[in-house]
Amino acid sequence: MPEEAETFAFQAEIAQLMSLIINTFYSNKEIFLRELISNASDALDKIRYESLTDPSKLDSGKELYIKLIPNKTAGTLTIIDTGIGMTKSDLVNNLGTIAKSGTKAFMEALQAGADISMIGQFGVGFYSAYLVADKVTVTSKNNDDEQYVWESSAGGSFTVRADNSEPLGRGTKIVLYIKEDQTDYLEESKIKEIVNKHSQFIGYPIKLLVEKEREKEVSDDEADDEKKEGDEKKEMETDEPKIEDVGEDEDADKKDKDAKKKKTIKEKYTEDEELNKTKPIWTRNPDDISQEEYGEFYKSLTNDWEDHLAVKHFSVEGQLEFRALLFIPRRTPFDLFENQKKRNNIKLYVRRVFIMDNCEDLIPEYLNFMKGVVDSEDLPLNISREMLQQNKVLKVIRKNLVKKTMELIEELTEDKENYKKFYDQFSKNLKLGVHEDSNNRAKLADFLRFHTSASGDDFCSLADYVSRMKDNQKHVYFITGESKDQVSNSAFVERVKARGFEVVYMTEPIDEYVIQHLKEYKGKQLVSVTKEGLELPEDESEKKKREEDKAKFESLCKLMKSILDNKVEKVVVSNRLVDSPCCIVTSQFGWSANMERIMKAQALRDTATMGYMAGKKQLEINPDHPIVETLRQKADADKNDKAVKDLVILLFETSLLSSGFSLDSPQVHASRIYRMIKLGLGIDEDEPMTTDDAQSAGDAPSLVEDTEDASHMEEVD
């Protein structure tokens, strides 16, 4: 008597995904088999790993394999594995009621035009079964539970019931009820083609139940019976009478007996045929492996639908022995920088036995995009995660993996087109490496690429920059900001560019962290053009003019400092401005304006740190600008002129904005601007305003307090 089934509803996102898979036309449906074989391989990995510390786990079935059984009569394709199996709660949770983190991300990618073959990268590969099947049953037996069956025709729900039919021992059996228009997936040749294409490097035997013919020798009357049937048919078809020769009966009987011994018939039978007999690719000589084989192995390893960008195959021998195969993918995974997610990019083997695929100590976090395998001869087979953390062998392997990755990236830099593809995807990883890896900082700095004031639309390396430096240039000049357009038009680069010096544009938030650790490159100090103390090479006449300007504007600087009070640390004459009247620079050791903006955007920022790390501001004025010169004349004429005070505040707030800072009271600043506009248009302050005007003016501080001062305002161009 069949057990009563429990019915469950699919979680909303999963139901939506299944609907998308079923109702959308996809040309490459064959990937369903790759995904199910990959899942089976993962289940086998898990039971093998558990058995290393507890061999009794394999008492329920010693042999580890994957088996494919096509049945044309029933219209089903069955995939069996002897892996870890699933408990009842695993079936309910993993196959329907709990959405994986990648479910939503995959749907969004699909709707944006991504390929269905990406499904495995998002952890929802099982549902690809519905590309070719209208009903799926999953029978599973875990060592810790009874045998259960999961079943669904994808109508928004699924059932789970206890299963008392043929026992599996341990593992999972998936039966796909193939759609009528997809029966080619029941053909042996098609299945072999797909396995060879996608799964030939799976580490367990993949067996296909094939139908064959063989000749069978018979010594009984079976062959005669078949022949008699055939002869009777022929007799009925002809009118000629049969003539018997009685005298020859004895001879005929003797001949018949001899003939019976030799007669053979053809019979059909089934047997398992192993489809993936290739030995692990990393154990072979790199000279004997084609790029196509590397490509197929990479896809099999990672579930990626695209080829890899670069590969490094090497072995280390001596006191320590291991082989490794490292790949750089073409694009970043959707969850590259999710801190809580455990990476499974580098698979660790010990003497060809899979140990684990999420060993965090195998490669540093900034290289977590690398994929591949490491096969050690020296680690113990039953090593635990805790033991790994203390293991000296692993530390040596890690050091070698980082070194070889650096070599691989360096080789990639020689191919400009491919390196651009790599850098577009993984530049943040390299920059994170500069921040975190002091041992490889200099090497990683070689890999960085930036726009500069001389590079146009192309990126260039710091080495290119240094090679173009002028004879009298001591430093590498850089500016950080939000975009190339913003920094290239910044007041800070005016004088540097006018002198013919190149400026590096750093426009990613992570660049701010890079320059905290990258203080110099090839002996040249990196100098920010937005911070105090900028020194530019100058001749005697320029030095003399600067000293004269300093003396000439000394009184204005003091006045501006007294007006601005603690808003700025000091006011000085600038040597970096050409077209702008003034700018705000920060102290050497505080944050730049860009870093301050980034930190203010942090949701969990430390307000105490904000207080002392926000750099002390310094106002620099341009002695050659007409606004500053006119302001000096007005201040010399009357230090107590209220218009001068308002103009100084207005200049300060405007330079804050143009230097990349934000205003504490933007509304007050806006009101000052509106008053200036009114004065410029000749609108009398005493003229009655409309309600809207009154609201917009708000509590704006007056620019001037009497009409006499108003006339002073109008004099400033």
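Placement of Cβ uses the backbone N, Cα and C atoms for every residue, glycine included.
Original residues only: the substitutions mentioned are not part of this model.
K100 (ATP binding site): 17 other CB atoms within 10 A of its CB, across all protein chains. Sequence annotations record features per position, and here Swiss-Prot assigns ATP binding site to N39, D81, K100, F126, R385 based on similarity to another entry.
N368 (variant position): 18 other CB atoms within 10 A of its CB, across all protein chains. Per Swiss-Prot, natural variant N368 to K is noted as: In strain: DPF-2, DPF-30, DPF-62, MA-10.2, DPF-82.1, 178.7, DPF-13, MA-4.4, EM-10, VC-805, MA-4.2, DPF-46, DPF-77, VC-815 and 709.6.
For the pair N39 (ATP binding site) and N368 (variant position), the Cα-Cα distance reads 22 Å. If you draw a 10 Å sphere around the CB of D81 (ATP binding site), it holds 28 other CB atoms from the protein chains shown.
Around the Cβ of N39 (ATP binding site), 20 further Cβ atoms fall within 10 Å across all displayed protein chains. Distances between the Cα of N368 (variant position) and those of the binding-site residues D81, K100, F126 are shortest for K100. Under the three-state DSSP scheme, N39 (ATP binding site) falls in the helix class. In sequence order, E35, L36, N39, L95 are the residues of the chain that are 6 or more apart from F126 (ATP binding site) and have a CB within less than 8 Å of its CB.
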